[in-house]
Amino acid sequence: MRRNSKERKNRATRRSQGSYQEIIGRTWIFRGAHRGRVTRRNIIWHELIGLRVRIVGSTHPAFVGIEGYVIDETRNMLVIAGDRIWKVPKDVCIFEFEADDGTKIKIPGERLVGRPEMRLKKRWKKW
């Protein structure tokens, strides 16, 4: 799209701005030093991007069995890169995250709904 003789990105609504396709196959970029601090008690407040995840239950049967790395998180969705890119709603799934030490943490998606920065401020009952 040209405007004032300058090339600009197409900012049309409902169009993806970032192409995640170039990320597939490059899982090494997700192995950061922060991954070792995830525990069963703090996963609700922790950064989910970069964690390995698998969907173990869902009200939609096509989502069950999806696995890969979380590459983006919005208020209601997780973007998971595995053999392809999946955009999965949080509230209908049960997720199983893998910590760096190999422990598997199962958590219902209803607990994860909300913007990541707002989840830090929210008070939770004992988890």
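The backbone N, Cα and C atoms fix where each Cβ goes, and this holds for glycine too.
Keep in mind the model shows the original residues, not the substituted ones.
For Glu47 to Ala, Swiss-Prot lists a mutagenesis experiment annotated as follows: Fully reconstitutes RNase P activity. Annotation note: Glu47 (mutagenesis position) sits in a coil segment as assigned by DSSP. Glu47 (mutagenesis position) has a Cβ environment of 16 other Cβ atoms inside 10 Å.
Among the mutagenesis entries in Swiss-Prot is Glu73 to Ala, noted as: 40% reconstituted RNase P activity. Glu73 (mutagenesis position) carries a strand DSSP state (E or B). Sequence-distant neighbours of Glu73 (mutagenesis position): residues of the same chain at least 6 apart with a C-beta under 8 Å from its C-beta are Leu48, Ile49, Val79, Pro116.
The Cβ of Arg75 (mutagenesis position) has Val113, Gly114, Arg115 as same-chain neighbours under 8 Å, each 6 or more residues away in sequence. Record note (Swiss-Prot), mutagenesis Arg75 to Ala: 40% reconstituted RNase P activity. The unchanged residue is displayed.
Under its mutagenesis entries, Swiss-Prot includes Lys90 to Ala with the note: 10% reconstituted RNase P activity. DSSP assigns Lys90 (mutagenesis position) to coil in the three-state reduction, placing it in neither a helix nor a strand. Around the Cβ of Lys90 (mutagenesis position), a 10 Å sphere holds 20 further Cβ atoms from the protein chains shown.
Around Phe95 (mutagenesis position), the same-chain residues six or more apart in sequence whose CB sits under 8 Å from its CB are Val53, Arg54, Ile55, Val56, Leu78, Lys106, Ile107, Pro108, Gly109, Leu112, listed in sequence order. One entry in Swiss-Prot concerns the mutagenesis experiment Phe95 to Ala. Its note says: 75% reconstituted RNase P activity.
Secondary structure from DSSP puts Arg115 (mutagenesis position) in coil. According to Swiss-Prot, the mutagenesis experiment Arg115 to Ala carries the annotation: 75% reconstituted RNase P activity.
Reduced to three states, the DSSP call for Lys121 (mutagenesis position) is helix. According to Swiss-Prot, the mutagenesis experiment Lys121 to Ala carries the annotation: 90% reconstituted RNase P activity.
Quoted from Swiss-Prot, the note on the mutagenesis of Lys122 to Ala is: Fully reconstitutes RNase P activity.
Sequence-distant contacts of Lys121 (mutagenesis position), defined as residues of its own chain at least six apart whose C-beta falls under 8 angstroms from its C-beta, are absent. Recorded residues Lys90 (mutagenesis position) and Glu47 (mutagenesis position) have their alpha carbons 15 Å apart, per Cα-Cα distance.
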